[in-house]
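Here's the structure we're looking at; comments come further down.
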Amino acid sequence: MSDQFDAKAFLKTVTSQPGVYRMYDAGGTVIYVGKAKDLKKRLSSYFRSNLASRKTEALVAQIQQIDVTVTHTETEALLLEHNYIKLYQPRYNVLLRDDKSYPFIFLSGDTHPRLAMHRGAKHAKGEYFGPFPNGYAVRETLALLQKIFPIRQCENSVYRNRSRPCLQYQIGRCLGPCVEGLVSEEEYAQQVEYVRLFLSGKDDQVLTQLISRMETASQNLEFEEAARIRDQIQAVRRVTEKQFVSNTGDDLDVIGVAFDAGMACVHVLFIRQGKVLGSRSYFPKVPGGTELSEVVETFVGQFYLQGSQMRTLPGEILLDFNLSDKTLLADSLSELAGRKINVQTKPRGDRARYLKLARTNAATALTSKLSQQSTVHQRLTALASVLKLPEVKRMECFDISHTMGEQTVASCVVFDANGPLRAEYRRYNITGITPGDDYAAMNQVLRRRYGKAIDDSKIPDVILIDGGKGQLAQAKNVFAELDVSWDKNHPLLLGVAKGADRKAGLETLFFEPEGEGFSLPPDSPALHVIQHIRDESHDHAIGGHRKKRAKVKNTSSLETIEGVGPKRRQMLLKYMGGLQGLRNASVEEIAKVPGISQGLAEKIFWSLKH
């Protein structure tokens, strides 16, 4: 683990209110999401001397950071926990998975409408519901809808060319409009209307209509039909009982603000159709002397106006600050949306409670952030002492990733006095070298990064070279040959070689390519910050390499599964009604397809899920 998590300092910042917490590992990945009636009491239980299970011990050993979101009630905490688990798919949760390109659920305008996920411009005829936080949330919702309201989700090309119903019909997840006589036009249209109402947040109307139909069927002695509708009613109720819904079904964003020690936190609650979908904290960079009103006004403008093509504005925005140009802001947003957008600063009732909640979350997140910042400062001070530098304000670290020499990617990550500066992370595609030549790759990325004009504020104090003596020698050669206007002698070049068995804490550091290196104690704060930036660089390189490799393959997810050739692909898609139906199918359902064994069904299931 790159850093020792200071549980004692963190717990001092935690409230005793109900809420949800997210635990992160050293790579910034959410590894656990939980809920609590009392956040302080629950989180304190993780750091006792005697833990409940080995799983908890393994979890706690990997904790790098914890974020909390305060909620009004336990019910809200339950909903939020569920949303976060679907979003992050944490490793230590029982799994039931921020996308700038917000996906929608699309209900087509066909004679027999279909449901599908949609991204981008809304050209196709039909209705769009959303936005959803990410693609996984859409797929989960589509799978849920398919179980409750069995309208088709297959591609039109599949739908138009069927002579008999697919497996989705056989297992009760599609009414089979592709084959004449399986479902009446009226029944299919009714199910489509239920979907429309459900996605619009009108769950009560759906239940009212279903109950009425069930009673009518029962009175007409159509007991089988009444039982089917009863099951549908129960399915809808199971879903709606888990959701916290406000008295109004409006769409609104609630923005709370906290400011302390020169740092601001803006916390946004996202509420759609009266349901809390989630929340997020933002920490805008605040120049000295800036008024808080300017921070809020600038943030709101950037948040809604940048990337506006992919962002859907809510009908109302609640602000934790009385802005001088509130009318101007509302008019600008209304013009952008093509409809009236209200910006309110003094709400009442439920809206006032939401604003108080956003304010509480902003203050909690800011307190936690300031505590983390203090820890980073201590580690950088310790590193400066080890390296005999006056201070370390900026560090950059490089790593190389490839597969058997192909699709080589170099990463550069940046840390400043506050820790990771992710907006300045960069990836470089390496070309024109001998496959697998990491030295040439390092040489190339350093020349591209530093062989140009650099602003004085962007000159690093330390450049960390992951790979030991050989890579450090490349860096020294590159810097010796640089012909630049900035002070190329300012950065200290530091090589890092992994220890025996590549275990954290056994790293060897090098100032020069020749001679012996030196090591730091495993509990050294200076070593922790070196491990942290090194791990960030490695993860960033691996992530870039995976994207490049996936792009090069340019094949469907089915084509990558061993044992699934063209005939089996065709059979799977035919019986499941397309790839979406296959993604939503269980192992048992996949195994029913002719030619697919239980073992292959499991392989297909997990390949599509991951």
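Heads up, the Cβ atoms here are built off N, Cα and C, so glycines get one too.
These numbers come from a predicted model, not from an experiment.
Across the domain 'GIY-YIG' (16-94), DSSP classifies residues as 33 helix, 19 strand, 27 coil. Residues or ranges marked as domain 'GIY-YIG' in Swiss-Prot: 16-94.
Here the domain 'UVR' (204-239) has long-range neighbours at 144, 147-149, 194, 197-198, meaning same-chain residues at least 6 beyond its ends whose C-beta is under 8 angstroms from one of its own. If you look up Swiss-Prot, you'll see 204-239 marked as domain 'UVR'.
Here the residue is the original one, while Swiss-Prot reports the published mutagenesis ARG42 to Ala with the comment Defective in 3' incision but not in 5' incision. Counting only same-chain residues six or more apart in sequence, the Cβ atoms lying under 8 angstroms from the Cβ of ARG42 (mutagenesis position) belong to TYR21, GLY34, ALA36.
In Swiss-Prot, the entry for mutagenesis ASP399 to Ala or Asn states: Defective in 5' incision but not in 3' incision. The structure shown retains the original residue. Just so you know, the Cβ of ASP399 (mutagenesis position) picks up 29 other Cβ atoms within 10 Å once every protein chain is counted.
Annotation note: ASP438 (mutagenesis position) sits in a helical segment as assigned by DSSP. Non-local contacts of ASP438 (mutagenesis position) by the CB criterion (under 8 A, 6+ apart in sequence, same chain) comprise ILE400, GLY467, GLN471. Where Swiss-Prot documents ASP438 to Ala or Asn as a mutagenesis experiment, the accompanying text is: Defective in 5' incision but not in 3' incision.
Secondary structure at ASP466 (mutagenesis position), taken from DSSP and collapsed to helix, strand or coil, is strand. In Swiss-Prot, the entry for mutagenesis ASP466 to Ala or Asn states: Defective in 5' incision but not in 3' incision. The structure shown retains the original residue.
For the domain 'UVR' (204-239), residue counts in helix, strand and coil come to 33 helix, 0 strand, 3 coil, using DSSP. The Cβ of ASP466 (mutagenesis position) has 24 other Cβ atoms within 10 Å, all protein chains considered. Each residue contributes its Cα atom, and for ASP399 (mutagenesis position) and ASP466 (mutagenesis position) those atoms are 6 Å apart.
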